[in-house]
Amino acid sequence: MAGGKAGKDSGKAKTKAVSRSQRAGLQFPVGRIHRHLKSRTTSHGRVGATAAVYSAAILEYLTAEVLELAGNASKDLKVKRITPRHLQLAIRGDEELDSLIKATIAGGGVIPHIHKSLIGKKGQQKTV
């Protein structure tokens with residue numbers, strides 16, 4: 001039996017598995033995003049390895065941005081829980097996020113806005 005493997009443990013130390021999310025320093029699951037990207041493509045599931053890492057990083061950044069703004073909105077209203085209303089105020093208050101996220105947020109309410117032409121000047125009074 002010469003020339004075969006020396007056994008199950010041939011002197012190499014077993015290393016612990018490191019996920020792609022940990023390698024990239026991300027919280028979002030790179031492997032799961034890669035699987036979903038592969039299932040959505042028409043070219044037989046050919047997606048580059050870095051595409052999933054890049055997509056996960058983008059999603060994580062946008063989520064952190066929205067949550068930070070929504071947290072600020074909830075702090076301003078002196079509550080400890082982020083509601084859909086706080087998400088709506090955060091997204092519609094930021095010009096770039098507003099142009100990116102055009103979806104209707106259920107339970108978000110409306111953004112208060114009065115057109116400038118409807119606001120009367122301080123010196124003018126309405127006469128009856």
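Each Cβ is built from the backbone N, Cα and C atoms, and glycine gets one as well.
Heads up, this one's the original sequence, none of the swaps are in it.
Around Thr83 (mutagenesis position), the same-chain residues six or more apart in sequence whose CB sits under 8 Å from its CB are Ser74, Gly107, listed in sequence order. Looking at Swiss-Prot, the entry for mutagenesis of Thr83 to Ile says: Decreases interaction with VPS72. Almost abolishes interaction with VPS72; when associated with N-93. Abolishes interaction with VPS72; when associated with N-93 and IG-101.
When other Cβ atoms within 10 Å of the Cβ of Gly93 (mutagenesis position) are tallied across all protein chains shown, the result is 14. Here Swiss-Prot describes Gly93 to Asn as a published mutagenesis experiment; the accompanying note says: Decreases interaction with VPS72. Almost abolishes interaction with VPS72; when associated with I-83. Abolishes interaction with VPS72; when associated with I-83 and IG-101.
Looking at Swiss-Prot, the entry for mutagenesis of Asp98 to Asn says: No effect on interaction with VPS72. In sequence order, Ile91, Arg92 constitute the residues six or more apart from Asp98 (mutagenesis position) in its chain with CB-CB distances below 8 Å.
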